[in-house]
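> Below is a structure I'd like to ask you about.
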Amino acid sequence: MSRPEELAPPEIFYNDSEAHKYTGSTRVQHIQAKMTLRALELLNLQPCSFILDIGCGSGLSGEILTQEGDHVWCGLDISPSMLATGLSRELEGDLMLQDMGTGIPFRAGSFDAAISISAIQWLCNADTSYNDPKQRLMRFFNTLYAALKKGGKFVAQFYPKNDDQVDDILQSAKVAGFSGGLVVDDPESKKNKKYYLVLSSGAPPQGEEQVNLDGVTMDEENVNLKKQLRQRLKGGKDKESAKSFILRKKELMKRRGRKVAKDSKFTGRKRRHRF
């Protein structure tokens, strides 16, 4: 079965018919509610917090935010059809049309926390030739870090296509300044396995609740080790510098009895541009 990200950009894939079908499905409503409750458990927030819902769609996760803890929330999404469906449902939160890959357009320190359900995997997909997934991830995490208060928390449930996408997301978050890691629910199950990115933007003010990091299983060091292990299993090697490559090849030619130029301080250096 094809993933939605591979079929079309989100603003096209979630058209009017898909938005109504998605919102009206009781199965989708149940799954979204379950994942939102799990995200709230990981956030460990005080009541009446101000939350940003990233990729809010038609507001299924926003309804849970209102019901659980009387949180005030604001949602953003790239699909006009999804937002129109949400407006027709008279949600209590505010809705905004925005591509999260272009950044979070809010004043610094606006939100106590942020949540995202089944959305950030879209950032890893290049819909057009000018969309670079790594740049979009960095822009997203940098602007999100700024939009959160000091000690603000972010939990995102997402569906990665492969381990490389998990690595890219985690490393972009670390570079932006977030601490935290990955929580995997039901890791042994192929069907029910769920990935939750659990992050915190610095230390919270004294007396406030800490982000719930129980079950965090991956950090930046483990990601790098995992990547190295995959390279070894695939037979891949670490990148070799141009100079060491040339010296190795010259040594090989010498052993084979070929005539080879002597080494000098200029061996392996790039030539200057003449013009």
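Using the three backbone atoms N, Cα and C, a Cβ is placed for every residue, glycine included.
What you see is the original sequence, not a version with the noted changes.
Found this in Swiss-Prot, in case it helps:
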MUTAGEN   GLY57 to Glu  Fails to ctalyze the N-7 methylation of the G1575 residue
MUTAGEN   GLY57 to Arg  Can only partially restore the slow-growth phenotype and the random budding pattern of a null mutant
MUTAGEN   ASP77 to Ala  No effect on growth and budding pattern
MUTAGEN   ASP77 to Lys  Fails to ctalyze the N-7 methylation of the G1575 residue
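Structural setting of the listed features?
The Cβ of GLY57 (mutagenesis position) lies under 8 Å from the Cβ of TYR14, ALA19, TYR22, THR23, GLY75, ASP77, SER79, MET82, GLY86, ALA119, each on the same chain and at least six residues away in sequence.
For the recorded site, GLY57 (mutagenesis position), the DSSP three-state label reads coil.
In the shown protein chains, 26 other C-beta atoms lie within 10 A of the C-beta of ASP77 (mutagenesis position).
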